[in-house]
Amino acid sequence: MAAPSDPPTAATPPAPPPPARRCLLAPSVEPLLFLATLALGLQVPLATQYLWDRLGAERGYVGPNASSPHGCGNGSGAVDPLREEVEALVAHWNLCINLGGFFVGLFSVTLFGPWSDSVGRRPVLVLPAVGMAVQAAVYLLVMYLRLHVAYLLLGRIISGLLGDYNLILAGCFASVADSSNQRTRTFRVAILEACLGVAGMVASVGGGQWRKAEGYINPFWLVLAASLAAALYAALCLQETVKQRRAAKLLTLQHYKAVYKLYTAPEDLSSRRKLALYSLAFFLLVTVHFGTKDLYVLYELGSPLCWASDLIGYGSAASYLAYLSSLGGLRLLQLCLEDTWVAEIGLISNIAGLVVISLATTTPLMFTGYGIMFLSMAATPVIRAKLSKLVGETEQGALFASVACVEGLCSLVATGVFNSLYPSTLHFMRGFPFLFGAILLLIPAAIMGWIEIQDSNLQYSHFSDASSSPADG
């Protein structure tokens, strides 16, 4: 009898909520990561070249710079002391800027990452994108107003306080872990890593040419625009992936304790041991990636390769293509192999390619090394996915915050170790750092193989016990 009193139009009021949606589509974090990586990929080399030109001009140095199109420009002529002074100053400021950003970011990433497990991923993706935009704006002010280069450090610290690029990495990978299941997670992570490669390729190929044509100002406006676009996408279009959000204090030591407990909590000793071993494997693998990538251009510029800028560009594009070929190879190999063995094949590809590059004396042999490394990026998404599967749903933010900090540490260690090793070994083998990297990669290969064999033996023993127990009964 109450039914007639309900008007037929009573179902229409719930309609207003859809227009309240902030965006027509809220698909995934891939566009956000692409934009942020594009901004970073443009900014880092441009900032280094700007420091070179600015500091060189202040000291009256007018010789060739790091972006000159000459191959073997450092032939057998006398060493220019003024050039050495400029190189030392650029290295000094680069080190200060990178260290300042790393140490500030170390505390902010491990604060915001666990916080996102409670309040959601969107806030911790908006903040670092805004920080990167502020950093780009500060860099533009330095260029327009010819401010002291120390202001570049200020921009980097501001970005670090808001989490910097490492927090974007942590938030994106945690978001993928939230929205994927155990079976599909590895491939979803690989898609994210492919975005890193595509964005890096676009920045590498386009940024240098644009700088040569129009200077520094216009490319840095694109850095600012890409960072702002990433922030707007995260704020307005990105779908929240944390299912059960709750209010949580930001400024508390509990967030740092959450990261610490990942590796020390005694509930599941086996999982925590695997977490530490996989983290070590990830550290070594990414350190080799960063360290060798830093040396490719130096190696190609020197004798006997003597590459000009066009060949260097092709080589850079070939190294980034490994992200895409690894994605396709991972997908195909997953049809017949466990993820660990796919990663082992990727490590073998990486090791073989580095050995060939270490011995390369001709252009075809150098490109052969790049070609052999077509599966070299298959191991990192597997390790990230393995780490993600070892922790609970409410620990993904804390986990990927710690992984992002490890990645930042890898960059510093790689720069220190490989850039020191290269000049020290020139007198007996120019390619020794690549051979050293190949040897280091044997350690993560051994770690992953050992864990997989141990797990297989454990599963086999459980299966044997289960099959023999009915007979005993």
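Just so it is clear, glycine is given a Cβ too, placed from its N, Cα and C backbone atoms.
Nothing has been swapped: the model has the original residues at all the noted spots.
Counting Cβ atoms from all protein chains shown, E193 (mutagenesis position) has 19 others lying within 10 Å of its own Cβ. Annotation source Swiss-Prot lists pemetrexed binding site at N98, E193, Y323, E407, S411.
Record note (Swiss-Prot), mutagenesis D164 to N: Strongly reduced proton-coupled folate transport. The unchanged residue is displayed. Cβ neighbour count for D164 (mutagenesis position) (all protein chains, 10 Å cutoff from its Cβ): 29.
What Swiss-Prot records for D164, E193, H289 is H(+) binding site.
Among the mutagenesis results in Swiss-Prot, E193 to N has the note: Strong proton-coupled folate transport at pH 7.5. The residue drawn here is the original one. In three-state terms derived from DSSP, E193 (mutagenesis position) belongs to a helical segment.
Here Swiss-Prot notes a mutagenesis experiment, E193 to A, with the remark: Abolished proton-coupled folate transport.
Around Y323 (pemetrexed binding site), the same-chain residues six or more apart in sequence whose CB sits under 8 Å from its CB are E193, A194, L196, G197, V198, G200, M377, listed in sequence order. Of all the Cβ atoms in the protein chains shown, 17 others lie within 10 Å of the Cβ of N98 (pemetrexed binding site).
For H289 (H(+) binding site), the number of other Cβ atoms no farther than 10 Å from its own Cβ, over all displayed protein chains, is 23. Among the residues the record lists as binding pemetrexed, namely N98, E193, Y323, E407, S411, the two farthest apart have Cα atoms separated by 25 Å.
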